[in-house]
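Participant: First the structure, then my questions, so here it is.
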Amino acid sequence: MSTEDEKLLKEAKKLPWEDRLGHKNWKVRNEANVDLASVFDSITDPKDPRLRDFGHLFRKTVADSNAPVQEKALDALIAFLRAADSDAGRYAKEVCDAIALKCLTGRKNTVDKAQAAFLLWVELEAVDVFLDTMEKAIKNKVAKAVVPAVDVMFQALSEFGSKVIPPKRILKMLPELFDHQDQNVRASAKGVTLELCRWIGKDPVKSILFEKMRDTMKKELEAELANVTAGAKPTRKIRSEQDKEPEAEASSDVVGDGPSEEAVADAPQEIDEYDLMDPVDILTPLEKSGFWDGVKATKWSERKEAVAELTKLASTKKIAPGDFSEICRTLKKLITDVNLAVAVEAIQAIGNLACGLRTHFSASSRFMLPVLLEKLKEKKQSVTDPLTQTLQTMYKAGCLNLVDVIEDVKTAVKNKVPLVRSSTLTWLTFCLETSNKALILKAHKEYVPLCMECLNDGTPDVRDAAFSALAAIAKSVGMRPLERSLEKLDDVRKKKLSEMIAGSGGGDQAGTSSVTVQSSVGSTATGNSDASFVRKSAASMLSGKRPAPSAQASKKVGTGKPGGGKKDGSVRNEGSKSVEPPEDVEPAEMGLEEIENRLGSLVKPETVSQLKSSVWKERLEATLALKEEIEGLQELDKSVEILVRLLCAVPGWNEKNVQVQQQVIEIITYISSTAAKFPKKCVVLCITGTSERVADIKTRASAMKCLTAFCEAVGPGFVFERLFKIMKEHKNPKVLSEGLLWMVSAVDDFGVSLLKLKDLIDFCKDVGLQSSTAATRNATIKLLGALHKFVGPDIKGFLNDVKPALLSALDTEYEKNPFEGTAAPKRVVKTSVSTSTSSGGLDSLPREDISTKITPNLLKGFESPDWKMRLESIEAVNKILEEANKRIQPTGTGELFGGLRGRLLDSNKNLVMQTLTTIGGVAAAMGPAVEKASKGILSDVLKCLGDNKKHMRECTLAALDLWLGAVHLDKMIPYIIIALTDGKMGAEGRKDLFDWLTKQLTGLSDFVDAIHLLKPASTAMTDKSADVRKAAEGCISEILRVSGQEMIEKNLKDIQGPALALVLEKVRPGFVQEPFESSKAMAGPVSKGVTKISKSTSNGTLKQGNRSRAVPTKGSSQITSVHDIAIQSQALLNTKDSNKEDRERVVVRRIKFEELRPEQIQDLENDMMKFFREDLQKRLLSPDFKKQVDGLEILQKALPSVSKEIIEVLDVLLRWFVLQFCKSNTTCLLKVLEFLPELFNTLRDEEYCMTEAEAAIFLPCLAEKLGHNIEKVREKMRELMKQIIQAYSVGKTYPYILEGLRSKNNRTRIECTDLIGYLLETCGTEIGGLLKYLNIVASLTAERDGELRKAALNTMATGYQILGADIWKYVGKLTDAQKSMIDDRFKWKAKDMEKRREGKPGEARAALRRSVRDSGPEVAEQSGDISQTVPGPLFPRQSYGISEQMLERTPVPRTIAGVNGPTDWNEALDIIMFGSPEQSVEGMKVVCHELAQASNDPEESAIDELVKDADGLVSCLANKVAKTFDVSLMGASSRSCKYVLNTLMQTFQNKKLAHAVKEGTLESLITELLLWLLDERVPRMEDGSQLLKALNVLMLKILDNADRTSSFVVLISLLRPLDPSRWPSPATAEVYAVRNQKFSDLVVKCLIKLTKLLQSTIYEVDLDRLLQSIHVYLQDLGMEEIRRRAGADDKPLRMVKTVLHELVKLRGAAIKGHLSLVPIDMRPQPIILAYIDLNLETLAAARMLTATGPVGQTHWTDSTANNPSPPANSADVQLKQELGAIFKKIGDKQTSTIGLYDLYHITKSYPKVDIFSQLQNASEAFRTYIRDGLAQVEKNAAAGRTPSSLPLSTPPPSSLALPSPDIPSLSSLDVKPLMNPRSDLYTDDIRASNMNPGVMTGTLDAIRERMKNMQLASSEPVSKPLMPTNDNLSMNQQSVPPSQMGQETVHTHPVVLPMDEKALSGLQARMERLKGGSLEHM
């Protein structure tokens, strides 16, 4: 390494960690990560505060672009995760996402370490985050990244097991991996599938996954499954379980034949397939199946079929919950149906429902149980078998429990039918056998007497069933519950019952034992075989891919590091931690001879022989000798077991001599207390004999001492557990009573942390308190009293069901042993058991799972509109807590917390208080788990402190107390910090919260996390409320006390203001900070206590400063201190950490000025301290005005060199100027006014314009202070305001000046009035909105102050000079005196103008208007009025978006772009695309000007040049629409919105430009415009109604001028539901549905407009493309959806049908020639073909077109395939038919133009066809008309004109009656209109079809009707707005009759062409002839 690198690394070590880790040099970053890893390796305490400081850094470090650095970062992360605990989970999401994104595609080492890190996150219980990340990772497009992700999931599942990694999440991810294109990914997916089979079994995996696989993959997996053995065991545990391991080992030793608890714990977790399935909704298909009609049918077969359908649907494995109450009522009736087949089907349906719904079917099961039990009377096996099966299913599925069915069983066993009684008892036996012990213990008191009574039944079957039930109870809970009842039985029955119990118990026990042994051996073998391999890859599960041997596992990345002081002494191997085999506690048999052989020379042979002696004295001597020998042994540990075995054999525990017994016990006590390790085997060998010796008063003391020694050796948990069984079964009651008394002393010595409290309490309750011996009961009471001392009152909840007398005795004992909490034990355990404390103690008290009690009805009650129902739900939760003894598990409480969270926002305050109490109760009952289970509800609880009611706040604090009792304060700190900084919380709430915190901190001696409270507490020191400040001060004192000085000094940078002085005084006594003077001076009377501190310290500071100051130079006003000189080298302004946008976001944009509040002053100080150099900020914040002037001079001198920095902190500087304006010191104010013009000149030179936020900070104050009482100050302020007007914008400045007119200061009003006159004089009246405020100025003429009246009259005179007499429109209502006064002033002004030869008032403005009207904008521009008086930023606001006409005639002049704006088209486009909103406006001005110029070019060459940029321009502007509207919604001006819309309008006014816009761009633009039309926030914006109008007009212009094909295609595509992300603002699903409905309605309106004009524009449309888009839309919907929507009257579908209908109507059969883009050969046929056929048929029937073939039998495929006739004949026929249809069109005046165009296209397509040969029977006039028409069409086609503008004459009337003989007459067809005759769309045609055949359309009535329609059409406006443009955005849709068969109503008249004079005059002439009686022949 070079010297430079070494130097760099050395220097870098001094930097903070964040700077090192983010350093630009990779070597620095690399070394930083290595150092960080070593720091974590040195941490042994998971609560070390350093871990919290570093956690957030890894998000960036693991994403490092340098591979070696990234690898080291992963090493550091692994070290961090090993050192941390589950608290590190807060960083899991962001770090895991970064690893998945950046590390999984790297080098092998990097991938391995990334996987190791993921597994450590799992170990820290961040499983959900891990799986969320994996869900994203497997969607990566790069297969190389997917394989490691799948592999790490595989490793996690393989190592931690399915208990930690939920299989359901993985099962959901696998299906998409099965079809992955990469084979490695597929192989990994298979491997994970096989691993799942090891954990949850093959059947669940098969049933869930196999149906989603391809057949080949199924076969492969089937073959692999043969090699997979179920019963996997985890090889690694999560961190919290690792802590419990020693205790788990200690408690794993049991006596007897049953399986050990450890074996149970490590056994493979039984996964219920039900939990892995997704629920299926069966209610919806059931409704559609006709079930309800079927079950009411009279025929039994129909009823059976209906129920069978339900049975079939309910056979799914998991049914979605719903309302099954009506179904169950129906089934209950059907159970008793007269037809047994129906009844059996109903019973089977109930069974299926119970199996699929489980606990959700509980209420329904209880409802139907009595009927089902009654049905047991049926003797037919076809009924009894399904009935028995259903009853058993209901119980197994958890729908019923023993407690619920007591009453129903009692009723059934008293039934008069013996079969019902016996079957009920048989079912009860089944229930008892499948229930757990706890449930039977609850219910046995009810069932035992019931069964005993049934033993006397007269029917043998009933008696046998009762015996079976009693045997089941005894088998489960033992004989104790039956003892008293057995006394009443005779010997025969007693003997029979005993035999049954013995028979069932013995057999079962043996079976269980053997099974357990086999499974244990099998699983051990499996575990051993698997343990020898480390499977890092999921693909290694597949055959032929054997994993690497475990020897390599030790080398893998992330192996555990030794940590002596951490947790249990070591950290397991991270990769594949091996589980140590449990200690063998059961001693093997060993004879005396073998013992002697093993003893060897350890004990003298004579001693052993004496121990065997029958003489007690010899035995005594031998024991004494043995004791001496043992005491002399050097290595006792190796011989412990053999010595204990010797003593147990000789003299043995049957020794009768007391002295010998005592010696034996003392020797064993000595061995157990002296040996380093005393095996549990030895305890098992001795404990029975020792417990018996406790019962003897002579040996009691030594035996108890021995038991205590055992506890010290192996832990009290193991000793207690062994004693329970011995004491319970021993015949000597003294063993029990004295053993209990020893337990009392043991609890006192060792505490309860190492005991299993649940087992101990159960033993006391079931054995001790139930004993008939008083001594035993008393000893038990003492033991429970001792437990109370450690556990507290919670123990009472577990003893509620004991007898009242015992309860009172217990209460007395509790009083003697009051709760003291956890204390240090008097004795300690030698083994590692002592380190595990988390598994015992209070937390061992049993917690109840309440998830089943949180029913949907309970949760629904929380949301009930009835407050009583909501209260009932809250009280129900309290009741559940009581029933659970206030000890609950977190399982399934997520929805409960959600319901309670909603009630915290209840309008009923009493309910909120009840909820707070309940939440506190839930927290106390749940314990530490509440922190994770509550889903952040604590933040909502804290919000309740913002209530103004004291009682509410007290309830909140009580809830916080209970919460604190459950979790530690450090878990609550993040929520408390948010609450303290919440602006909505009132002063009382903050004060109460600070007091509460102070109280909690007072009880702590050391609490590092309190440092996080320092910042919010210091902020509160500047609060307006004195109570809050006082409470915050008290809290800060406690924070400082518990945090420690080192931690405080690290965090001093976060503290400013008064709190800083307080902190420094406590941390560094005597320290004083100078800037605090300014705080005192500016904050004023904020805090009296703080002010005193500043006074007492400021004197000392000044004296000390005087000594160190240099002698001031004569004549110099600047005094430079030594400290200032020392920091001169630093930058004057530090803008490194400045974020101007964030500061401006919180600026309140007010026009009216308000004095600064103390907290605003404090914020200003804080910002100045951050950004200004120390000497500068000290001067500017000093209370001494001279220092402030000095500071300004420093800034003034540096101004040219720090202009960029000044701009960055301009808002801070302006706030300081505002502060100075509010002070009374004139010297400082004059200096400020001297500095400000220079500042604004600098800003102008930098081409910087103030932002709106900066203007809102400064201008209100400047406008208000214009009326200063010193003339000199007023003058400077006046000039400053004029300078700002020029630099900023008149349009944005004059609102502040207008606000000044409302000031209470008359001088301010005078100045503002003069400024308005100045604005009128210099800027004219073109300032948008200024004229409408002249009435305010005019009203000032009535004021008393003469100066104010004079100023108002002068301003009015200026306005009169410009406007002339028009000014009277703007003056508002005035008194006669005011009018007279103003009029006199106007006359004087007119005379004055005459003298000066300035013309007459208003003359110049009128001339300008005329010139603009006559010559366009150029003349106005040349006149100089606009260009001179309106600089760039002064563009009038109201010139946008008012109406289409206004937009068209307001082109933007070129010079309006301003001096610094863009100068050409390309530059303007760049600025629009990349500039800020303000800069974009300048670009748009140029674009508008260029467009206006190009539009006026007669040769259109300029437009042709711009066409190439049209699409790019519109695309850019479409993006700008959203941005500008978003900015305006945040409070900014709507100026940029208007410019965007105006530019778009100018673009789309030109057809060439509009046609150049591409389809994609058009879609984006239309979508954006329609969305903003619908946005309810737009009307609330500035000029919102104008913007709505502009949006409407622009939308209509787009529809008019854009490419028709693109418009149609885009709008049809927009009929689909819109993606929620496209909407401008987020909302709920319901709101999105409503929005989509409104959006589609608008799209439909647009399509209606286009469809109206289709007749005249059809040749502009690419019909092939349009039909393709309709085809795609219909195919996407599908026939099922179309049918559903047709029934629901869906508007989008109706609209598409309408467009298709219009196309078919206009083109007839020729429409089939436009299907080139539709795949007509596909199967099934495209839906569009059926609709075209239907329209052709219907329109032909309605005489709206000529049928061209057999309707409904059109062949869409190749005609040769289906038609044997030659193709030529077919083509001729088709051509003839088409010509016939065209001649019909030409014969009708309304469609003649279209017909001629069709005929023209035919002649071009078939030039050899003689069309006039078809017109032999037509009149010569008609043929001539056709010839002339074709010639005209050809001429128009050459000129590029469309049919809509074709000026053709009316066809000869006589021709209409002379169709070609080859063409069928129109009148010969039956009329069957498709739509309702009232439909506007088809009014004329249908009316014509209903007329008298003799008259037809030529009658007088028909012509009148047609004229009326034409006149209506001509009178309609050209464009109707799409949306109402006022604030009410509701759309007035016209209702459409349902008889219109799904077609959209289009209000158009297809037979009426655009109005022309010739057509109208021709009709009028015909009407005159009809009136004269000469009807034309039709």
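Cβ coordinates are placed from backbone N, Cα and C, and glycine is handled just like the others.
Sharing the record's features from Swiss-Prot:
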- CYS96 to Tyr: In rid5; no formation of root primordia at temperatures above 28 degrees Celsius (MUTAGEN)
- LEU174 to Phe: In mor1-1; short and disordered microtubules at temperatures above 28 degrees Celsius (MUTAGEN)
- GLU195 to Lys: In mor1-2; short and disordered microtubules at temperatures above 28 degrees Celsius (MUTAGEN)
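Describe the structural context of each listed feature in the structure shown, including burial, neighbouring residues and relevant distances.
Facilitator: Annotation note: CYS96 (mutagenesis position) sits in a helical segment as assigned by DSSP. CYS96 (mutagenesis position) is surrounded by 26 other CB atoms, counting those within 10 A of its CB over all protein chains shown.
A 10 Å cutoff on Cβ-Cβ distances gives LEU174 (mutagenesis position) a total of 21 other Cβ atoms nearby, all chains included. In three-state terms derived from DSSP, LEU174 (mutagenesis position) belongs to a helical segment.
A helical conformation is recorded for GLU195 (mutagenesis position) in the three-state DSSP classification.
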Participant: Give me the Cα-Cα distance between GLU195 (mutagenesis position) and LEU174 (mutagenesis position), rounded to a whole Å.
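Facilitator: With the alpha carbons as reference points, the distance is 12 Å.
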Participant: Sorry to bug you, but what's the C-alpha spacing from CYS96 (mutagenesis position) to LEU174 (mutagenesis position), rounded to the closest Å?
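Facilitator: With distance taken Cα to Cα, CYS96 (mutagenesis position) is 20 Å from LEU174 (mutagenesis position).
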Participant: Test of understanding: give the count of other CB atoms lying within 10 angstroms of the CB of GLU195 (mutagenesis position).
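Facilitator: I get 24 for this one.
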